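Peer 1: Right, I'll just put the structure down here and ask away after.
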Amino acid sequence: MTHSVVELIEIESAIIQVKMQDRTHKNAFSQELTDDLIQAFEYIRQNPKYKAVILTGYDNYFASGGTQEGLLRIQQGLTKFTDDNLYSLALDCEIPVIAAMQGHGIGGGFVMGLFADIVILSRESVYTANFMKYGFTPGMGATFIVPKKLGFSLAQEILLNAGSYRGADLEKRGVPFKVLPRAEVLDYAVELAQELAEKPRNSLVTLKDHLVAPLRDQLPRVIEQELMMHEKTFHHEEVKSRIKGLYGN
């Protein structure tokens, strides 16, 4: 099943792969990719035969965060990152989601992957929460999920400094994720999904509900706080010029 920029691949009867492939925007969150992702997870929600989801990108890209146009619209006060609830698609999905981040994860794209239940990184790929590079504070739940998944000290560095890290660098820093050569990421994700699919669906759903309940409970308050910080930090001329001058560099 293929939407224009998201392909749904049924690997086995109980395992579905959500492949993001907006090559025009290098998997940045274009309106097309956003809409197709939301539709893909709605399709999964309506199909109770599935027990595991593998979320992945194409070639060297996992997901690249906001488009330049999208960031400028937020800067101008026309939209908010909450208008399209991409960040919690994996968290809200009933069944386990594996983020097979075979390619670069940039900004909100990296954050979206971290909301998955299981995360796999690629040694060669670059991962960054680069919000502060443009001069605005992080959104999409980054200030919540990055510390939760990577640990507070590393998260502070990643969020404040907005630096770029190869998967191999993060492996040396002790991230709790499997870090593999890019060519092996998807195969490993499929192996994990097959192991998940051996379990009863009801038990998978029940346990995920229990494990992520604190995250689901706390996230809305954090999103409110991030929006308040955006009101303080986003609507400045310096941010506008940074988005125009630094985007894609």
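Cβ atoms are placed via backbone N, Cα and C, with glycine included.
Pulled from Swiss-Prot, these are the listed features:
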{"type": "MUTAGEN", "residues": "Lys80 to Ala", "note": "Does not affect the enzymatic activity"}
{"type": "MUTAGEN", "residues": "His230 to Ala", "note": "Reduces the enzymatic activity"}
{"type": "ACT_SITE", "residues": "His230", "note": "active site"}
{"type": "MUTAGEN", "residues": "Lys232 to Ala", "note": "Does not affect the enzymatic activity"}
{"type": "MUTAGEN", "residues": "His235 to Ala", "note": "Does not affect the enzymatic activity"}
Peer 1: Can you name the residues of this chain that are 6 or more positions from His235 (mutagenesis position) yet have a C-beta less than 8 Å from its C-beta?
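Peer 2: Long-range Cβ contacts: Gln75, Gln76, Gly77.
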Peer 1: Can you tell me whether DSSP puts Lys80 (mutagenesis position) in helix, strand or coil?
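Peer 2: In three-state terms, Lys80 (mutagenesis position) counts as coil.
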Peer 1: Return the residues near Lys232 (mutagenesis position) by Cβ distance under 8 Å, restricted to its own chain and a separation of at least 6 in sequence.
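Peer 2: Expected: Thr137.
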Peer 1: How big is the gap, in Å, between the Cα of His230 (mutagenesis position) and that of Lys80 (mutagenesis position), rounded to a whole number?
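Peer 2: Pair distance, Cα basis, whole Å: 9 Å.
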Peer 1: Around His230 (mutagenesis position), how many other CB atoms lie within 10 A of its CB?
Peer 2: 21
Peer 1: Taking the Cβ of Lys80 (mutagenesis position) as centre, how many other Cβ atoms lie within 10 Å?
Peer 2: 16
